[in-house]
Structures are given as C-alpha cells and as structure tokens.
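Okay, so here's the structure we're looking at.
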Amino acid sequence: MALQGWRFFGVSATIIIYIGGVLFLSMNNIPGSHPKRPRIERFAEFPSFHSPRFPMPSRKMTIRWCRDLKYINRDLPIYADYKSDFYTALPSDVSAALQSLPALTALASFPGSGNTWLRYLLQQATGILTGSIYKDYGLLKTGFPAENVCNSSVLLVKTHEWGSKAWAPFSKAILLVRDPEKAIIAEFNRQSGGHIGFASPDRYKRTKGKYWQQFVSNKLKGWEMMNLSWARNFTGSIKVVFYDDLVHHTERELRSILDFLQFPINEQLMRCAIMRKEGIFRRKKRLLSFDPYTESMRAEVQNRRRIVYGLLGRQEP
C-alpha cells in the first residue's frame, strides 16, 4: 500500500513539473512580455559606414559618359602587357598596323598629379578610351576598360615612369605637373585609401612621424626627377600642363590638349565634359586638424618647386 502511494506521488510530481515548464515557456514567448535585446552594430565607431553617402569599396561605381567609349582602331590586336610584350618582336602585320596609326602619346605625371582625372575628362570630351602601362584593377572596373593597353588604339597612355626605356614607345607626351606639396599628400592618400579615399591622421604619425618624413623626402626627389627628365630629355613633342590651370580653366586646357593631340573637337561632347567635369576621380578636399608638413619640410618642398617651375617656365605667384 505504501509502495502504491509513492508511485502516485511520483507521477503527480512529474505532471506538475511538466505543466509548470510549459506555462513558463509560454509566458516568456508572449510578444512584449520582455524587453528587446539591444542590436549590436558592426563598426559602431563609424556611424556612416553603411550610409549610402559613403559607398562600400566593393560597390560598383557607375559613370555617365557623354558618349559610349570606344577604341580608335578596333582591328588592332591589343598587346596589353607593357613590360613583357611591348619590347618583343611583333608579327609583321601588327607592326605595320602600329606604324600606320597616329603617334603614340604619353600622359606622363608624378603620382598624385591628377592623371586619372585628366583621363576621365579626355574620355568625356572625345568618347575615346585612354590606356595605361599599368593594370589598376580599381580603375579597370570603374571607367577605364583600356587599362594596360599601350598602343595607338587609345587616345594616350598613362605613365609615371621616366628614363630612356620609359620614353621609347612614345613620340609625343603631355606632362601633367602639380604643386609637389599637394601631389605628395594626394599620393599618400591614394596609397592609404585608394584613388578617392584619404589617409587617416594616424598614418601621418606612424613611428613618431618618421615614416611620413621619409615618404616626403623620397617622393619630393621623385617629383623633381619625373618632371625634369621628361621636360629636358624626352626627344619627342611635349606639352606641359599644370594641374592648377586644369582646375581653374578646364575648358581652355582641354581644347589646348586636344589641339596638341590633333584630335577634332566635338562641341557637344566638350559642353558635356565641362558639365560633368567633377566626376568621381577628383578627390574631394578634406581639411586636416593639423599641418602634416614641418617648417623645414615645407621650406624644402617650396625650394624644389621654385627650381622646377622655373625650369618649366612657370612663374611663381
């Protein structure tokens, strides 16, 4: 009898525990019965990280071209790898085709001088693709499908190189020159944040500022060598364009460049190019809360600029 009583008690306890558990779970699942768990934001320290105003790098940027872009001559085989293919013996029919095309023109500049922006303007004003001795995948996907094309099927070819081997493919050149103080910062931004991004303030202060100081010293020498070697030693026709003139007198400079290239001006395309001149490849201004140049650095930059500008026939203001 006692055994049956214990069995009855055990079964009853099990049923009570089961019913209690069901009621507890039901109450916790009723909407509004408990506060919502706060949402954890990724990259919360960057409130605009996912904002449409600041597109993710992987998002494809689209450009409204004034006209569909094309090659000057689609029938010409594209020998795209400059370093490995340009100096090899080409088939006779390709060599003949190259010789029958207009002279190959370089768009030479020190990095950070506005080369990409000028290419963008010229593609808008002509509808013709521009090439490059490099293969920048970022540019390849965002408006420059002829990256790494280095022959006269394109309007001109971008280069940041100098010296006899760099000059060899070209019979004409446009030398784009920018104030070294601004060009060096633009190149520092490009290496840190891409073609339209910026370097964080912390990058200027790496290794207690020694990294930035060495960067300026190296790039200033490169800026001087790049501009003077092309201006003095290139044996073909050369036109010097100053970035500041391109910014303040865009249409005048574009017309002058197209005249140098002996490319007919389409007035409708020119108006369209000027209307869309900003594009996405001209880095917007950003004011730093500090001056990255020390007094001695700025004095050296200004001295080199004065010497180079004087040799290029540019009068300092």
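From the backbone N, Cα and C atoms, a Cβ is placed for every residue, glycine too.
Long-range C-beta contacts of Thr105 (variant position), restricted to its own chain and to partners at least six residues apart, with a cutoff below 8 Å, comprise Leu155, Leu156, Val157, Phe170, Ser171, Lys172, Ala173, Ile174, Leu261. Quoted from Swiss-Prot, the note on natural variant Thr105 to Ala is: In strain: ZBMEL377.
DSSP assigns Glu147 (variant position) to coil, not to a helix or a strand. For the naturally occurring variant Glu147 to Arg, Swiss-Prot gives the following note: In strain: ZBMEL157.
Quoted from Swiss-Prot, the note attached to the natural variant Asn148 to Arg states: In strain: ZBMEL157. Cβ-based neighbour count (10 Å, all protein chains) for Asn148 (variant position) stands at 21.
One natural variant catalogued in Swiss-Prot, Val149 to Leu, is accompanied by this note: In strain: ZBMEL157. Over all protein chains present, the Cβ of Val149 (variant position) has 23 other Cβ atoms lying within 10 Å.
Record note (Swiss-Prot) on the natural variant Gln214 to Leu: In strain: ZBMEL186. In the three-state DSSP assignment, the secondary structure recorded for Gln214 (variant position) is helix. Sequence-distant neighbours of Gln214 (variant position) (same chain, 6+ apart, CB under 8 A from its CB) do not exist here.
According to Swiss-Prot, the naturally occurring change Asn218 to Ile is described as follows: In strain: ZBMEL186. Non-local neighbourhood of Asn218 (variant position): empty, since no residue in the same chain at least six residues away has a C-beta under 8 Å from its C-beta.
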Validating a neighbour-count step here. Other CB atoms within 10 A of the CB of Glu147 (variant position): how many? 21
Thr105 (variant position) in three-state DSSP notation: strand
